[in-house]
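Q: Pulled the feature table from Swiss-Prot, pasting it below:
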type    : residues              : note
BINDING : 15-22, 62-66, 120-123 : GTP binding site
MUTAGEN : CYS202 to Ser         : Affects the membrane location
MUTAGEN : CYS208 to Ser         : Affects the membrane location
Amino acid sequence: MASSASKFIKCVTVGDGAVGKTCMLICYTSNKFPTDYIPTVFDNFSANVVVEGTTVNLGLWDTAGQEDYNRLRPLSYRGADVFVLSFSLVSRASYENVFKKWIPELQHFAPGVPLVLVGTKLDLREDKHYLADHPGLSPVTTAQGEELRKLIGATYYIECSSKTQQNVKAVFDSAIKEVIKPLVKQKEKTKKKKKQKSNHGCLSNVLCGRIVTRH
């Protein structure tokens, strides 16, 4: 129990500026949408979280997507276990930058680290007033998000809204699963090996017993 409880997972959010990364983190950690002041970068956060029976200590790191932070941002990538790569469902540019900017950056500074692809601001995609105020806007569809997920090799693609809290928890649950999945598989393999060894021992005893009986 102690080993699973002490497992630390460093989760880093990345993506263009103004896609809602900080709001998503605030919403996840406080269960409310920030209406007054939204900081540029969310303070690092750590808490014990239980996902599928496994307790982990989840550490959340926020990053600023603006170009001014291009040199500083990669310092947050060191030791990352998983990335939450975000784009806005109502920003075609942020969607395109996932493949053009963020994947090359992550592959350069943190190769091999798994990621969860997230489309934010889900509530605005169907908001008639918002769409009317932004003529010519072409929201990203679920199918296009899935297509991008396959292209970048992400296991999960989740659409969420910090304002309504829809799927926000699912984002970070998926990030945790992405890290603990190999650990669970390894535990299962170890259990299987122990069981096979135990069964082999029992079989040997039975055979030995038979030999003794024949004598």
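Cβ coordinates come from backbone N, Cα and C, glycine included.
Structural setting of the listed features?
A: Counting Cβ atoms from all protein chains shown, GLY15 (GTP binding site) has 27 others lying within 10 Å of its own Cβ.
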Q: Using DSSP, would you call LYS21 (GTP binding site) helix, strand or coil?
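A: Assignment for LYS21 (GTP binding site) reads helix.
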Q: Hey, which of the binding-site residues ALA18, LEU122 is the loneliest by Cβ count within 10 Å?
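A: Each of the binding-site residues ALA18, LEU122 was scored; lowest Cβ tally within 10 Å is ALA18.
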Q: Highest CB neighbour count within 10 A among the binding-site residues THR63, GLN66?
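A: Result for the most crowded candidate: THR63.
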